[in-house]
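Copied over from Swiss-Prot, here are the features:
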MUTAGEN   Arg7 to Leu  No loss of activity
MUTAGEN   Arg11 to Leu  Loss of activity
MUTAGEN   Lys55 to Gln  No loss of activity
MUTAGEN   Lys59 to Gln  25-fold decrease in activity
MUTAGEN   Arg101 to Leu  No loss of activity
MUTAGEN   Arg131 to Leu  Complete loss of activity
MUTAGEN   Arg132 to Leu  Complete loss of activity
MUTAGEN   Arg155 to Leu  Loss of activity
MUTAGEN   Arg176 to Leu  Loss of activity
Amino acid sequence: MLDNVLRIATRQSPLALWQAHYVKDKLMASHPGLVVELVPMVTRGDVILDTPLAKVGGKGLFVKELEVALLENRADIAVHSMKDVPVEFPQGLGLVTICEREDPRDAFVSNNYDSLDALPAGSIVGTSSLRRQCQLAERRPDLIIRSLRGNVGTRLSKLDNGEYDAIILAVAGLKRLGLESRIRAALPPEISLPAVGQGAVGIECRLDDSRTRELLAALNHHETALRVTAERAMNTRLEGGCQVPIGSYAELIDGEIWLRALVGAPDGSQIIRGERRGAPQDAEQMGISLAEELLNNGAREILAEVYNGDAPA
């Protein structure tokens, strides 16, 4: 690698490329003279589109090929949507930077209805996320929830073709792609608690690459990093993956972190909720203790059922 060149491994979806260009522009603004190249790749998650993520290995399908490129020194950094980043990293790799967060809420998107509550009974709602399905089913058990895979454009096309009455997407993705006008309503966390890290962009690199880590330091957003740290600590303690509905959302209000979380049965029949408030420096411990509260309040049984008896201790 030339000293003035930095290579970004990225997926080729429009949203992934937006994120990669966002990081590229930030790096070049912070380090004049730096040459930043994109290394576009196809991941298994981009190829397997006919099966729900939970059944084919979860969100890690979107990052594995990028991590291999880092380990083989074909790229220097990988740019991820934080909600797709697994809790564990391959040896030698790690998350070193979290950029400023976009709006983390879920978006209600429909051509005929202004809100979730306006949908008639029997309406078909599309989402690929068990977390969203679970919360939808709890609030509106009279709706028909169907799986929806593909990139943002594909999902919107399926809505426009009449396959769904409404779909649920991330506000952040729609805003970044210039599609904010498609949002009929942003769902508050009380209705749809976001995914861990939703709306944030994370950067992974080789942990022994001190030059790259120095270049990335300017892009780290302290408040976002604190919030995502609390959310991910909760998820790590739960050993959360794609197979179980887990939501976690931290806000920084008046110098204090407010962390909310839930674990649910996939059909929405049971949702265990909890929250914590505390000092920012305690973000990680807050996440762990909230996870333990959820486990003790019934989440352990939900996880055991989903994972065939193999629940966190």
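Even glycines carry a Cβ here, placed using N, Cα and C.
Quick caveat, the model's predicted, so the values are computed rather than measured.
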| query | What three-state class does DSSP give Arg132 (mutagenesis position)? | reply | helix
| task | Determine, to the nearest whole angstrom, how far the Cα atom of Arg11 (mutagenesis position) is from the Cα atom of Arg176 (mutagenesis position). | result | 16
| message | When you rank Arg101, Arg132, Arg155 by Cα distance to Arg7 (mutagenesis position), which of the mutagenesis positions ends up on top as the closest? | response | Arg101
| Using Cα coordinates, what distance in whole Å links Arg101 (mutagenesis position) and Arg176 (mutagenesis position)? | 12
| field | Listed mutagenesis positions (Arg7, Arg132), ranked by Cβ neighbours within 10 Å, top entry | value | Arg132
| Which of the three DSSP states, helix, strand or coil, fits Arg155 (mutagenesis position)? | helix
| query | In sequence order, which residues at least six apart in the same chain have a CB under 8 Å from the CB of Arg176 (mutagenesis position)? | reply | Leu15, Trp18, Gln19, Tyr22, Glu102
| remark: Minimal Cβ count within 10 Å, across the mutagenesis positions Arg101, Arg131, Arg155, points to Arg101
| note | Quick note, Arg132 (mutagenesis position) and Arg155 (mutagenesis position): C-alpha atoms separated, nearest Å, by 15
